[in-house]
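Peer 1: One structure is given below, represented as structure tokens, and several questions about it will come after.
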Amino acid sequence: MTVVGAVLPELKLYGDPTFIVSTALATRDFQDVHHDRDKAVAQGSKDIFVNILTDTGLVQRYVTDWAGPSALIKSIGLRLGVPWYAYDTVTFSGEVTAVNDGLITVKVVGRNTLGDHVTATVELSMRDS
């Protein structure tokens with residue numbers, strides 16, 4: 001599991017409007033582009049879209065679901081790409097890229113129909129059980 005080149009199982013998540021609005025509100029992000037389709041379109045967007053706080057949480061969930069309850073996230077470096085609009089699915093994939101002195105590095109990519117939505121590097125360690 002924690003060897004360089006280990007591939008994480010894919011995770012597919014569908015972003016319906018309820019998911020997008022509820023995760024924006026749960027992260028206290030009240031920007032209208034995340035919950036008001038008319039205002040998002042008026043600002044040049046195709047539809048409402050997922051916020052970066054949700055993306056960060058989903059990247060963390062993806063890695064910890066794979067690593068298990070002993071995982072301790074040390075850092076997440078994240079870059080956004082194309083938007084994740086309502087009614088699209090993001091597929092998360094990942095690979096272990098380094099293991100050094102108990103620190104595991106995982107590259108994560110979330111892709112949707114428009115391309116790479118999020119690219120992240122996650123560093124984690126495993127707590128002693």
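Cβ atoms are placed via backbone N, Cα and C, with glycine included.
Quoted from Swiss-Prot, the note on the mutagenesis of ASP29 to Ala is: Retains 2-4% of activity. Still forms heterotetramers. In Swiss-Prot, a mutagenesis experiment is listed as HIS34 to Ala, annotated with the note Loss of activity. Still forms heterotetramers.
Structural setting of the listed features?
Peer 2: Taking Cβ-Cβ distances under 8 Å and a sequence separation of 6 or more, the neighbours of ASP29 (mutagenesis position) in its chain are ASN51, LEU53.
Spatially close to HIS34 (mutagenesis position) yet at least six residues away along the chain are ILE20, VAL21, ALA24, ALA40, ILE48, PHE49, VAL50, ASN51, judged by Cβ distances under 8 angstroms.
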Peer 1: May I ask you to report the DSSP-based helix, strand or coil state of HIS34 (mutagenesis position)?
Peer 2: helix
